[in-house]
Amino acid sequence: MRSQFKDDFSFEKRKTESQRIREKYPDRIPVICEKVDKSDIAAIDKKKYLVPSDLTVGQFVYVIRKRIKLSPEKAIFIFIDEILPPTAALMSTIYEEHKSEDGFLYITYSGENTFGTVFPF
């Protein structure tokens, strides 16, 4: 999936920013969170997050749900490299395994299970 953030900023600028963030906040993970293009779920007001490394994927999903004001009965799916991560996984583990070459972790979300693959842990 194409990232709007990657389209808006050059690789060098993204890499420099992620390095600056990691130096200033070594216990935080730089995350870019964007909606899947054709999803009918609400767009998020903020794409860039500094996530505590001990946060779980499930806790991060809760943050996203709050930001887009998603009602409890509605489903949300998040994807990393087009795969559904386990909700109990730590964001630090996901970051180490799936961070982009620019130093950011790219997460997409959707109201439906667009890709349908679960992490092979």
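Note that Cβ sites are derived from N, Cα and C of the backbone, with glycine treated the same way.
Taken from Swiss-Prot as is:
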{"type": "MUTAGEN", "residues": "PRO52 to Ala", "note": "Impairs interaction with atg38 and leads to defective autophagy; when associated with A-67"}
{"type": "MUTAGEN", "residues": "ARG67 to Ala", "note": "Impairs interaction with atg38 and leads to defective autophagy; when associated with A-52"}
In the chain carrying PRO52 (mutagenesis position), residues 6 or more apart in sequence that have Cβ under 8 angstroms from it: ASP27, ARG28, ILE29, MET91
ARG67 (mutagenesis position): tally of other CB atoms within 10 A of its CB: 14
DSSP state at ARG67 (mutagenesis position), helix/strand/coil: helix
In three-state DSSP terms, the structure that PRO52 (mutagenesis position) belongs to: strand
